[in-house]
Amino acid sequence: MAAAAVVEFQRAQSLLSTDREASIDILHSIVKRDIQENDEEAVQVKEQSILELGSLLAKTGQAAELGGLLKYVRPFLNSISKAKAARLVRSLLDLFLDMEAATGQEVELCLECIEWAKSEKRTFLRQALEARLVSLYFDTKRYQEALHLGSQLLRELKKMDDKALLVEVQLLESKTYHALSNLPKARAALTSARTTANAIYCPPKLQATLDMQSGIIHAAEEKDWKTAYSYFYEAFEGYDSIDSPKAITSLKYMLLCKIMLNTPEDVQALVSGKLALRYAGRQTEALKCVAQASKNRSLADFEKALTDYRAELRDDPIISTHLAKLYDNLLEQNLIRVIEPFSRVQIEHISSLIKLSKADVERKLSQMILDKKFHGILDQGEGVLIIFDEPPVDKTYEAALETIQNMSKVVDSLYNKAKKLT
């Protein structure tokens, strides 16, 4: 019985590259077959077949079938050790949740698995599944639920010895706080995660996630793009080594850093590099267009890139936030360059030169006047911008302060001399 299953499993593996459907059918037949619990070889083959089938279903985008497999194998989990059962459930659930083809059943399936783990009194598995649920809540923007479950889980994990899972949950807490724009708490959670991670061996995926979040926090809070770039590069190498779909995201953030560092010419070199070449596509093309627009200081090209690659640029909150700031800086530079030769200029003329609507130009100019980027007023009645010369700086206060400081030094010197005489 076991020998036949081994032969079938080997045949399924040999068909992986040529005929995936046939391989899936063979693995299905092995998984559905009843086996004796005391037949160790048959149990091992069935376990390998379940993992291989799950991986194949994920690669072929069969999300519903993978969800069904996760429920179907539960009776079999009682015939293997708790550690193996936990690894099997986690692996299948990770495959299901990492798929691009969302079914809308992710949270429901995760909750079902948690309930099953509770009923079977599998504490470690339940905690691992709850960590995945926190991740799901974060992905679906249910931030308050993510924080509530995460804080409960952190209290439990700090009393136990599963440091890797503790790092995972601390990272999720940092991501959630960052999404809620609470940067001090996001940084504190990240620092806790890095401290915990220093004491253990981190698997490549966890280390890459840690580097990715470090890069995001450095970019968001400190605008330290050089440090952020090095973190994103480490994350990219980590994700690339395990063929994770998140590798492309870290590559996009690397390209974003180069644009924000005002070195858009490096973007082309990065994209055509050996490591990044396999990720060529719309995601990298989007950043290449933004880099070109930034290099040319062209608002029209920038807006075209944002329109043509809406999903790739606007749907990513990290990229969207920083590109909005880049666009703002680019607009200010363009406006200052346009108005520089004038002392009085029509707003319509400015809007025609930089190819933006009159209302947008008016709004931006009034903001720049309030921020003291230049001195002037908007005459909305006549639709003109009047620019004043830079007012001379009154140096009376500086001179007075300098005089007082010098007098203070003289008084101190006289006091010290008088002290020596007495």
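Note that Cβ sites are derived from N, Cα and C of the backbone, with glycine treated the same way.
Since this is a predicted model, take the numbers as computed values, not measurements.
Model confidence over the domain 'PCI' (224-392) is summarised by a mean pLDDT of 83. Sequence annotations record features per position, and here Swiss-Prot assigns domain 'PCI' to 224-392.
Under the heading of mutagenesis, Swiss-Prot lists SER14 to Ala and annotates it as follows: Does not affect phosphorylation by AMPK; when associated with A-79 and A-272.
Under the three-state DSSP scheme, SER79 (mutagenesis position) falls in the coil class. Where Swiss-Prot documents SER79 to Ala as a mutagenesis experiment, the accompanying text is: Does not affect phosphorylation by AMPK; when associated with A-14 and A-272.
DSSP classifies SER272 (mutagenesis position) as coil under the three-state reduction. The mutagenesis experiment SER272 to Ala is recorded by Swiss-Prot, whose note states: Does not affect phosphorylation by AMPK; when associated with A14- and A-79.
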**Item:** Residue with minimal Cβ packing [other Cβ atoms within 10 Å] among the mutagenesis positions SER79, SER272
**Value:** SER272
**Asked** Between SER272 (mutagenesis position) and SER79 (mutagenesis position), what is the CA-CA distance rounded to a whole number of Å?
**Response** 50
